[in-house]
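Chemist: Copying in the features that Swiss-Prot gives for the protein in this structure:
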MUTAGEN   Gly40 to Glu  No effect on glycosylation
MUTAGEN   Gly40 to Gln  No effect on glycosylation; when associated with A-42
MUTAGEN   Cys41 to Ser  Abolishes glycosylation
MUTAGEN   Gly42 to Glu or Lys  No effect on glycosylation
Amino acid sequence: MEKLFKEVKLEELENQKGSGLGKAQCAALWLQCASGGTIGCGGGAVACQNYRQFCR
């Protein structure tokens, strides 16, 4: 079981883009923004705002 877990160093976390959001989360926000809210849950405008705030 220990082999399944990877030790994450603080430097790795600091180098991640997105203020704590991962690439997959930012990609989901971008997709919601680009689709005008027709894909995924939530409105397009809120997704765009969150993407600009947390993923740029």
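For all residues, glycine too, the Cβ spot is worked out from N, Cα and C.
Can you tell me where each of these features sits in the structure?
Modeler: Secondary structure at Gly40 (mutagenesis position), as computed by DSSP, is coil. The local packing around Gly40 (mutagenesis position), expressed as other Cβ atoms within 10 Å of its Cβ over all shown chains, amounts to 13.
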Chemist: Counting across all protein chains present, how many other Cβ atoms fall within 10 Å of the Cβ of Cys41 (mutagenesis position)?
Modeler: 8
